[in-house]
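**Q** So Swiss-Prot says this about it:
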- Asp98 to Ala: Loss of catalytic activity (MUTAGEN)
Amino acid sequence: MDILVPLLQLLVLLLTLPLHLMALLGCWQPLCKSYFPYLMAVLTPKSNRKMESKKRELFSQIKGLTGASGKVALLELGCGTGANFQFYPPGCRVTCLDPNPHFEKFLTKSMAENRHLQYERFVVAPGEDMRQLADGSMDVVVCTLVLCSVQSPRKVLQEVRRVLRPGGVLFFWEHVAEPYGSWAFMWQQVFEPTWKHIGDGCCLTRETWKDLENAQFSEIQMERQPPPLKWLPVGPHIMGKAVK
């Protein structure tokens, strides 16, 4: 099976050669940054419909995590189009962070559709460097389908712990690698070099549960879920929470 991977990767590369040439010349990334929000605006509602009950179950736990202000200070890391807003309890003070500024107009639309929330600001920055946010300033951090595409999950989780107050909670929902040695994992390996370009850096074979377990949270609760959109090469999902 391992012998097949480089051969099939080469075949996929040849079939998508223009994309890889554009990436090599530096033309693809700006284009990807522009179109990716539109792609997410199409895919996330479909995913939300599939996972609605589980998301409501996960995010219903936010309600009791109010800070000194009497409201929940919530940071959505890699906020994208704001697809999670509908699941947050009323009164949350939401700060949005994403490295892609092209998401802002989609966020504006989501804000208008979710008046039960209080919006603080949109920060354009990578998760590895959230210096614009103060230490211990957040009661809750939400991270959904983000750790697959960051440069360093370890650094992102360090920053998450820094901005969370003591007792603050990270809620996560991430796709991860299929079981090692399975045919599904083999196909993830085959598609990953091309998928990273299509998906704005998204990696198919990350073992994100290990990063969470090694991030020095005081408590972690985690469960695995099947992928909501089975026609995509993304694997099973992990959902849960981690307490600082």
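Placement of Cβ uses the backbone N, Cα and C atoms for every residue, glycine included.
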**Q** With every protein chain in view, how many other Cβ atoms are within 10 Å of the Cβ of Asp98 (mutagenesis position)?
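**A** There are 24 such Cβ atoms around Asp98 (mutagenesis position).
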**Q** If H, G and I count as helix, E and B as strand, and all else as coil, what does DSSP give for Asp98 (mutagenesis position)?
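**A** DSSP assigns Asp98 (mutagenesis position) to strand.
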